[in-house]
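Features reported for this protein in Swiss-Prot:
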MUTAGEN   ALA35 to Cys  About 5-fold increased binding affinity for perrhenate as a result of formation of an intramolecular disulfide bond with mutant C-177, which stabilizes the metal-bound closed conformation, but no increased binding affinity for molybdate; when associated with C-177
MUTAGEN   SER36 to Cys  Loss of binding to perrhenate. Slightly reduced chromate removal from a buffered solution
MUTAGEN   SER36 to Asp  Loss of binding to perrhenate. Slightly reduced chromate removal from a buffered solution. Significantly reduced chromate removal from a buffered solution; when associated with D-63
MUTAGEN   SER36 to Glu  Slightly reduced chromate removal from a buffered solution
MUTAGEN   SER36 to Ala  Loss of chromate removal from a buffered solution; when associated with A-63
BINDING   SER36, SER63, ALA149, VAL176, TYR194  molybdate binding site
MUTAGEN   SER63 to Ala  Loss of chromate removal from a buffered solution; when associated with A-36
MUTAGEN   SER63 to Asp  Reduced binding affinity for perrhenate. Significantly reduced chromate removal from a buffered solution; when associated with D-36
MUTAGEN   SER63 to Cys  Reduced binding affinity for perrhenate
MUTAGEN   ASP175 to Asn  Reduced binding affinity for perrhenate
MUTAGEN   ARG177 to Cys  About 5-fold increased binding affinity for perrhenate as a result of formation of an intramolecular disulfide bond with mutant C-35, which stabilizes the metal-bound closed conformation, but no increased binding affinity for molybdate; when associated with C-35
MUTAGEN   VAL199 to Ala, Tyr or Trp  No change in affinity for perrhenate
MUTAGEN   VAL218 to Ala, Tyr or Trp  No change in affinity for perrhenate
Amino acid sequence: MARKWLNLFAGAALSFAVAGNALADEGKITVFAAASLTNAMQDIATQFKKEKGVDVVSSFASSSTLARQIEAGAPADLFISADQKWMDYAVDKKAIDTATRQTLLGNSLVVVAPKASVQKDFTIDSKTNWTSLLNGGRLAVGDPEHVPAGIYAKEALQKLGAWDTLSPKLAPAEDVRGALALVERNEAPLGIVYGSDAVASKGVKVVATFPEDSHKKVEYPVAVVEGHNNATVKAFYDYLKGPQAAEIFKRYGFTIK
């Protein structure tokens, strides 16, 4: 009996080893992910490599930039957008395997100041005196024309009646991490970023959080790029929805959907 169980365990171990080698043999996975996912995705890629032996290479930028690159045929296997709009765009261009689309994460929209700033916490509402808070400086934000964080920010500021006052005072960046960097370098007294960006940065502090009802929910849809739904990509896609990845995402301030 003991020999029988030993043989079963040995067979199971061999099966797992063969499965792991099969994934490794299929090569690396390329992920196009919103800039705000940089730290979390790097940690997840490292963990996946340890567990499965497969390299995950990520390209981080504004979701708009990534969606257009995928449309143009860039060699991405997975796309994670920081909003539904740019995933919709990729779907409309028939660049996405729509059966794999799923909302993976949520986030918050916050205002940050340099870590050493004397700026105190404040409440964001229709009476917020942004001109006084900026004190002659500019408000760092992802470009509201195409960057999801900037689009969320514009929507919130419009709803709160502050957009007309603030639009001439913006310092637009190519993506949300660019806006974060302006505040980290003390080139802007305040910036609008995601809560997860503030968690990932040692150079800023959160001084205010936008009311949830002031903007659409911050959501991160994930999907496999059309024609790339092989076993290795599917394994990482499933891993992103699993407990190991969830723990890392939560550590960086994301909410799990």
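Every residue, even glycine, has its Cβ placed from backbone N, Cα and C.
Here the features listed in Swiss-Prot are placed on the structure.
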| residue | record | Cβ neighbours (10 Å) |
| --- | --- | --- |
| ALA35 | mutagenesis position | 26 |
| SER36 | mutagenesis position | 33 |
| SER63 | mutagenesis position | 34 |
| ALA149 | molybdate binding site | 33 |
| ASP175 | mutagenesis position | 27 |
| VAL176 | molybdate binding site | 32 |
| ARG177 | mutagenesis position | 25 |
| TYR194 | molybdate binding site | 31 |
| VAL199 | mutagenesis position | 15 |
| VAL218 | mutagenesis position | 23 |
Check: How far is it from VAL218 (mutagenesis position) to ALA149 (molybdate binding site), counting Cα to Cα, in Å?
Finding: 9
Next item on the list: Looking only at C-alpha atoms, tell me how far SER36 (mutagenesis position) is from SER63 (mutagenesis position), rounded to the nearest Å.
Entry: 10
Notebook entry, point to check: In angstrom units, rounded to an integer, how far apart are the Cα atoms of ASP175 (mutagenesis position) and ALA35 (mutagenesis position)?
Noted result: 7
Item checked: Alpha-carbon spacing, ALA149 (molybdate binding site) to ALA35 (mutagenesis position), which is rounded to whole Å -> 10
Next item on the list: In three-state terms from DSSP, label ASP175 (mutagenesis position) for me.
Entry: coil
Checklist line | Max pairwise CA distance, angstrom, over record-listed molybdate binders SER36, SER63, ALA149, VAL176, TYR194 | finding: 14
Notebook entry, point to check: Where SER63 (mutagenesis position) and VAL199 (mutagenesis position) are concerned, what is their Cα separation in Å, rounded?
Noted result: 20
Next item on the list: For the recorded molybdate site, whose residues are SER36, SER63, ALA149, VAL176, TYR194, find every other residue on that chain with a C-beta no more than 8 angstroms from the centre of their C-beta atoms, and list them by sequence position.
Entry: ALA34, ALA35, SER62, ALA82, ASN107, GLY142, VAL147, PRO148, ASP175, ARG177, VAL193, ASP197
Notebook entry, point to check: At the level of the C-alpha atoms, what whole-angstrom distance separates VAL199 (mutagenesis position) and ARG177 (mutagenesis position)?
Noted result: 12
